[in-house]
Amino acid sequence: MSKRHRLDLGEDYPSGKKRAGTDGKDRDRDRDREDRSKDRDRERDRGDREREREKEKEKELRASTNAMLISAGLPPLKASHSAHSTHSAHSTHSTHSAHSTHAGHAGHTSLPQCINPFTNLPHTPRYYDILKKRLQLPVWEYKDRFTDILVRHQSFVLVGETGSGKTTQIPQWCVEYMRSLPGPKRGVACTQPRRVAAMSVAQRVADEMDVMLGQEVGYSIRFEDCSSAKTILKYMTDGMLLREAMNDPLLERYGVIILDEAHERTLATDILMGVLKEVVRQRSDLKVIVMSATLDAGKFQIYFDNCPLLTIPGRTHPVEIFYTPEPERDYLEAAIRTVIQIHMCEEEEGDLLLFLTGQEEIDEACKRIKREVDDLGPEVGDIKIIPLYSTLPPQQQQRIFEPPPPKKQNGAIGRKVVVSTNIAETSLTIDGVVFVIDPGFAKQKVYNPRIRVESLLVTAISKASAQQRAGRAGRTRPGKCFRLYTEKAYKTEMQDNTYPEILRSNLGSVVLQLKKLGIDDLVHFDFMDPPAPETLMRALELLNYLAALNDDGDLTELGSMMAEFPLDPQLAKMVIASCDYNCSNEVLSITAMLSVPQCFVRPTEAKKAADEAKMRFAHIDGDHLTLLNVYHAFKQNHESVQWCYDNFINYRSLMSADNVRQQLSRIMDRFNLPRRSTDFTSRDYYINIRKALVTGYFMQVAHLERTGHYLTVKDNQVVQLHPSTVLDHKPEWVLYNEFVLTTKNYIRTCTDIKPEWLVKIAPQYYDMSNFPQCEAKRQLDRIIAKLQSKEYSQY
């Protein structure tokens with residue numbers, strides 16, 4: 001009706017069309033306004049529902065996070081401010097808001113933050129991710145028991161299987177304990193027998209504590225200190241803590257000291273136990289925890305006055321053991337063959353861990369495995385081969401934690417193969433390992449005090465080591481261990497436990513350090529396993545000949561200075577004495593080169609080219625001066641990586657040597673020892689360097705007999721020059737850096753010297769009245785007679 005009425009009006013009035021058009025527009029506008037209003041209402045409702053869901057999610061997340069934090073002994077989170085809070089609240093939490101916005105963009109629910117007590121910043125999301133994994137470690141169930149024992153006892157023993165989490169979690173709980181005490185905050189030290197473990201564990205714990213490595217958490221190894229004044233938890237090699245004790249005998253900066261991997265019974269750990277046992281008596285506020293991965297803890301308990309024991313079981317799965325029916329003639333060949341067979345034939349996923357004895361063997365195996373897998377063609381699964389040994393740089397050590405390659409489309413399994421020294425036995429845990437290949441060998445230090453020879457020999461491992469290796473296969477699920485030796489050999493030929501290092505080492509450095517610590521009565525020092533008296537006497541004799549101890553066995557001023565250098569006594573003496581021969585710069589460089597891994601690279605496929613490259617650096621007088629030539633050439637070529645590659649030189653070794661040299665230079669500066677050089681054009685330039693070498697190594701000399709072989713001076717051991725020497729002739733008298741026991745007796749890193757220097761520089765040692773009869777004695781007698789008759793006024 002109204003519609004017709006309006007239309008009628010339109011027909012009656014001339015302006016009706018215009019008015020009808022305007023009314024239509026109004027109606028459209030009203031409808032649009034109404035639609036927009038409805039959309040806004042719907043949007044508001046949807047937003048309200050989403051906010052409610054977000055609040056519910058946040059509440060659930062906070063509840064689960066709080067449960068996790070409370071179980072971890074940390075304070076629960078408080079409710080976060082909403083996005084629509086007041087301006088002042090917004091500004092107060094600007095850091096958190098910005099972080100939440102970022103998290104929102106990333107598609108994550110905003111997590112309420114609690115403040116990191118070490119940085120005073122909110123914890124990062126990664127902290128909570130890591131915390132969830134930490135709480136799953138077996139050790140967490142024992143936190144309350146651990147804290148109770150820590151509070152009530154000054155020292156105790158903790159046994160936890162590899163992978164239980166003891167190395168990463170226990171030190172953090174000790175930090176919490178130290179922070180809860182009133183008064184000045186002392187730090188926590190955790191010693192490791194191996195540098196790789198000290199570095200990689202420190203990095204992991206820094207991540208877990210949400211701090212920068214080198215700040216609140218740091219590490220200290222020989223020639224490298226990654227810590228600061230802020231460091232409250234320091235991982236270090238056992239030798240470094242012993243060195244700290246020389247300048248701080250009561251270790252006052254620490255409130256808790258943890259000796260980790262004590263079952264390895266390294267030389268430094270054994271000495272530290274004796275030192276700490278005495279320190280604990282003088283410092284009632286010091287806590288000492290001895291941690292071991294094996295169950296023979298009774299000996300440690302008895303040693304520390306029947307202290308308590310806390311045992312933490314690991315989470316291990318069954319491991320199937322396979323033996324070879326017959327002994328393997330070439331264990332390296334057998335190991336490589338086993339890796340290939342497992343990779344090709346095993347149908348279940350899982351990574352491999354192969355134990356070998358040293359860097360050269362590991363590098364060789366990695367190359368050969370890669371080459372053989374590449375030759376198998378594209379149908380075989382991808383393989384990622386990762387070496388692991390102590391001299392690898394930290395970033396390369398971290399590769400062991402990388403995931404394996406993915407499966408191929410044809411279903412072929414990708415695997416990670418870690419080829420490691422015995423560091424992977426207990427020091428580091430590598431998740432994902434299901435197959436272990438154990439050839440049954442490791443390099444061990446062996447010392448013969450009668451002939452004063454210490455060597456690294458490839459020897460059979462103990463049953464305890466074999467069990468630890470097998471256990472690596474059962475960390476995440478049931479595994480398999482392939483032992484490349486017979487079951488009979490395991491049962492009848494292997495020792496039960498590894499022989500403590502103190503019973504098979506040259507104790508020169510140890511005795512020097514103990515003397516520096518003020519421990520003079522070595523016979524009554526509380527060793528857990530006392531070394532043989534002959535070994536101790538040899539060490540005292542060496543230090544007396546080097547003038548580090550006087551005839552009464554007391555530390556001399558020179559000996560006190562030598563103890564400050566992180567070097568063997570012979571090297572330390574050589575560095576200090578080089579100042580008297582105007583060649584301390586050059587001797588510093590040689591010492592640095594001797595302190596790092598072999599600098600010459602000799603790949604199997606390019607041995608001839610590598611040998612030719614080495615001879616370009618060769619010095620006519622021998623290997624020490626050849627090392628000096630390499631270092632000088634490296635510096636002159638601006639430390640170029642390409643130059644190293646072209647000349648078959650290990651770049652990492654040279655960079656390490658440069659770092660070592662700088663540290664030794666700083667120690668020299670501290671004692672005001674002049675750093676100088678003889679003029680290069682002088683004929684005495686190389687003579688002075690060779691004389692300086694004699695000041696440290698006059699006890700390591702060999703004489704060429706008429707029969708054509710060398711005899712070591714005094715000890716009369718038949719030896720040969722090592723094939724790696726650059727000497728192209730046989731000098732009558734040579735000084736050597738090390739005695740190598742293999743199929744033959746070799747002397748390695750040799751330099752041509754003059755016999756006159758020996759009797760002039762070390763007359764006490766070259767006293768002919770107690771020298772055995774030999775060609776060398778007869779010749780030295782003649783030289784001494786000539787010197788005494790003034791025929792030689794110069795030498």
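Backbone N, Cα and C define each Cβ position, glycine as well.
No substitution from the list is modelled in this structure, which keeps its original residues.
Among the features that Swiss-Prot reports, ATP binding site is placed at GLY160, GLU161, THR162, GLY163, SER164, GLY165, LYS166, THR167, with the record citing sequence analysis. Within the same chain, residues at least six positions away from THR167 (mutagenesis position) with a Cβ under 8 Å of its Cβ are CYS190, GLN192, ALA197, VAL201, ASP260, MET291.
Residues annotated as domain 'Helicase ATP-binding' in Swiss-Prot: 147-313.
Annotated domain 'Helicase C-terminal' per Swiss-Prot: 338-518, in sequence order, evidence recorded as sequence analysis.
For the mutagenesis result LYS166 to Ala, the note given in Swiss-Prot is Abolished ATPase activity without affecting ability to activate the MAVS-dependent signaling to produce interferon-beta. LYS166 (mutagenesis position): 28 other CB atoms within 10 A of its CB, across all protein chains. Under the three-state DSSP scheme, LYS166 (mutagenesis position) falls in the helix class.
Quoted from Swiss-Prot, the note on mutagenesis experiment THR167 to Ala is: Abolished ATPase activity without affecting ability to activate the MAVS-dependent signaling to produce interferon-beta.
DSSP classifies ASP260 (mutagenesis position) as coil under the three-state reduction. While the structure shown retains the original residue, Swiss-Prot records the mutagenesis experiment ASP260 to Ala with this note: Abolished ATPase activity without affecting ability to activate the MAVS-dependent signaling to produce interferon-beta.
While the structure shown retains the original residue, Swiss-Prot records the mutagenesis experiment PRO327 to Glu with this note: Abolished interaction with NKRF. Cβ environment of PRO327 (mutagenesis position): TYR485, THR486, ALA489 lie under 8 Å away, each six or more residues apart in the same chain. In the three-state DSSP classification, PRO327 (mutagenesis position) falls within coil.
Within 10 Å of the C-beta of TYR485 (mutagenesis position) there are 23 other C-beta atoms, taking all protein chains into account. For the mutagenesis of TYR485 to Glu, Swiss-Prot gives this note: Abolished interaction with NKRF. The structure shown keeps the original residue.
Counting every protein chain shown, 15 other Cβ atoms lie within 10 Å of the Cβ of ALA489 (mutagenesis position). Experimental mutagenesis is annotated in Swiss-Prot for ALA489 to Glu, with the remark: Decreased, but not abolished interaction, with NKRF.
Quoted from Swiss-Prot, the note on mutagenesis experiment VAL523 to Glu is: Abolished interaction with NKRF. Cβ environment of VAL523 (mutagenesis position): PRO533, LEU536 lie under 8 Å away, each six or more residues apart in the same chain. Taken residue by residue with DSSP, VAL523 (mutagenesis position) is part of a helix.
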Cβ neighbours within 10 Å, counted over all protein chains: which one of the binding-site residues THR162, SER164 has the most? SER164
For GLY160 (ATP binding site), what residues in its own chain, 6 or more apart in sequence, show a Cβ-Cβ distance under 8 Å? PRO138, VAL139, LYS166, MET291, ALA293, THR311, ILE312, GLY314
CB within-chain contacts under 8 A for GLY163 (ATP binding site), separation at least 6: PRO138, GLY314, ARG315, THR316, THR429, ARG475
Excluding GLY160, GLU161, THR162, GLY163, SER164, GLY165, LYS166, THR167, which residues of the same chain place their Cβ within 8 Å of the centroid of the Cβ atoms of the recorded ATP site? LEU137, PRO138, VAL139, ALA293, ILE312, GLY314, THR429
Determine the minimum-neighbour residue: among GLU161, ASP260, listed as recorded positions, which Cβ has the fewest other Cβ atoms within 10 angstroms? GLU161
Same chain only, sequence gap of 6 or more: which residues have a CB within under 8 Å of the CB of GLY165 (ATP binding site)? ARG134, LEU137, PRO138, VAL139, TRP140
